[in-house]
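Asks: Let me give you the structure first, and then I'll get to my questions.
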Amino acid sequence: MKAHKFLSLGYIVLPLLCSPQTWAQFPRQCATVEALRNGVCCPDLSPLSGPGTDRCGSSSGRGRCEAVTADSRPHSLHYPHDGRDDREAWPTRFFNRTCRCNGNFSGHNCGTCRPGWKGAACDQRVLIVRRNLLDLSAEEKNHLVQALHLAKRTMHPQFVIATRRSEEILGPDGNTPQFENISIYNYFVWTHYYSVKKTFLGPGQESFGEVDFSHEGPAFLTWHRYHLLQLERDMQEMLQDPSFSLPYWNFATGKNICDICTDDLMGSRSNFDPTLISLNSVFSQWRVVCESLEDYDTLGTLCNSTEGGPIRRNPAGNVARPMVQRLPEPQDVAQCLEVGLFDTPPFYSNSTNSFRNTVEGYSDPTGKYDPAIRSLHNLAHLFLNGTGGQTHLSPNDPIFVLLHTFTDAVFDEWLRRYNADVSTFPLENAPIGHNRQYNMVPFWPPVTNIEMFVTAPDNLGYTYEVQWPSRNFSISELVTIGVVAALSLVAVIFAGASCMIRARSNMDEAHQPLLTDQYQHYAEEYEKMHNPNQSMV
């Protein structure tokens, strides 16, 4: 975020209503009775000759309307309710045809560029830098806060959210699509909620909660990477500033304070209620969405755009769980980056020696699974002790964005160090939604997990400015180093003593005649060899 590129936020809301957008769950053009009944979401780019004449920008070679490809490989046994959830084989319960864009073109109608590209022909590379929030200037910090606040209040220009399941999507009369408008930031919250919500099994039946399309499996990192990328691109469009980038919060401080919880950043603690945000912060005005879980689970409805109570936050305030009163240590990150396998069977929250499970926080920083442990990402969420510590609500607290950009930075560093080895990302038998080729729920257009399993600077148009901690040695490693050093010292002393003895012997020989009967003739030793060309070593 360069200061000279800042825009006045007060003058850009109206133009947003007609700006192009890429990241809708379902584009507004597809939220119609006809599109839903036909199962086709291939909007026109420039329909100069009438509707349906330029689907997916086909007239200019940007894309084409194709059948959706959905992963059908088996998932793990954690989910036993096949056929009962709209998120299965995403997004085929709603649409079975969508745009497939060519080259670097992207978007619901192939009207924009893939991440990392810009220009009318999407042939110009672009690279933005995600920096440490605390390293930003006062002007840059204020710009970020105001941009987030604007995203919270600005209706998304291109998409709507479903408020009913697929069997009820056309309403009681069969002709009233059940969609609502929602703000840019609240859509960011909604997508997260939709990925973690329970499976509704029917009236009078308890909803199934052991399902999660974005956590506790290999897709944790790829899903949240795209989630952030979506928000960043949405905000770039909103600000009309392609250089805008999301900073990160380096939560690995080992401290029991939240160093970004100040009124010029994410908001300090309220003087009137320690679980609320200070009135001096704009975030005290924010109201959460997707909090009516009981209604969703018993009535089978979905989260809508209705806002509820304020953000709750009480960093290090959970006195009942001392383990979550202090943030991860810098060395935890260093140790995590030494776990060389991306994921390991059963590809779940009990995997051991799994980098994914380690950075997610279900294993200790060395990769060893321990059911009592909460580390790194999980620990940072729980430390916030409020809205940010509840999975379905956590993105309502804007700290979520900064926490996950740092988690993504760790992921990208791991990809760089280990050359993005996809062989440890399971092709099948991961929890539902977590197979390598699964379309991540509920993103649109469909995008697979493996498409995000790439180094960001080379493939996604962003990089991180971060210094990684070096790893301290453990006690056992220090003992090993000490033993090796001692043995090396003994070897040096022995070698020195041998040299002194040899030198004294050579000095005595120097006083003897050059040729005597005891002289070892070279020819005689050579003749003793069976093969003169064979080494004696």
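Cβ coordinates come from backbone N, Cα and C, glycine included.
Under the heading of natural variants, Swiss-Prot lists A3 to G and annotates it as follows: May be associated with brown coat color phenotype. Residues or ranges marked as Zn(2+) A binding site by Swiss-Prot: H192, H215, H224. If you look up Swiss-Prot, you'll see H377, H381, H404 marked as Zn(2+) B binding site.
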Asks: Can you list, in sequence order, the residues of the same chain other than H377, H381, H404 whose CB lies within 8 Å of the CB centroid of the Zn(2+) B site?
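Replies: Near the Zn(2+) B site, beyond H377, H381, H404, sit H224, G361, N378, A380, S394, F400, L403, T407.
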Asks: Which binding-site residues (H377, H381, H404) fall within 10 Å of H224 (Zn(2+) A binding site) by Cα distance?
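Replies: Qualifying among H377, H381, H404: H404.
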Asks: Tell me whether H224 (Zn(2+) A binding site) sits in a helix, a strand or coil according to DSSP.
Replies: helix
Asks: For the recorded Zn(2+) A site formed by H192, H215, H224, which further same-chain residues have Cβ atoms within 8 Å of the site's Cβ center?
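Replies: Neighbours within 8 Å of the Cβ centroid, excluding H192, H215, H224: S195, V196, S214, F220, W223, H227, T391, H404.
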Asks: How many whole Å apart are the CA atoms of H381 (Zn(2+) B binding site) and H215 (Zn(2+) A binding site)?
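Replies: Per the Cα atoms, H381 (Zn(2+) B binding site) and H215 (Zn(2+) A binding site) stand 13 Å apart.
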Asks: Tell me, if you would, which residue among H192, H215, H224, H381, H404 (binding-site residues) has the fewest other CB atoms within 10 Å in the structure shown?
Replies: H215
Asks: What does DSSP call H215 (Zn(2+) A binding site) in the simple three-state scheme?
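Replies: Once the DSSP labels are grouped into three classes, H215 (Zn(2+) A binding site) ends up as coil.
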Asks: Over all shown protein chains, what is the count of other CB atoms within 10 A of the CB belonging to H377 (Zn(2+) B binding site)?
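Replies: I count 25 other Cβ atoms within 10 Å of it.
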Asks: State the Cα to Cα distance, in Å, between H192 (Zn(2+) A binding site) and H404 (Zn(2+) B binding site), rounded to an integer.
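Replies: Roughly 13 Å, rounded to the nearest whole number.
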Asks: At the Cα level, what's the spacing in Å between H377 (Zn(2+) B binding site) and H215 (Zn(2+) A binding site), rounded?
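Replies: About 11 Å separates the two Cα atoms.
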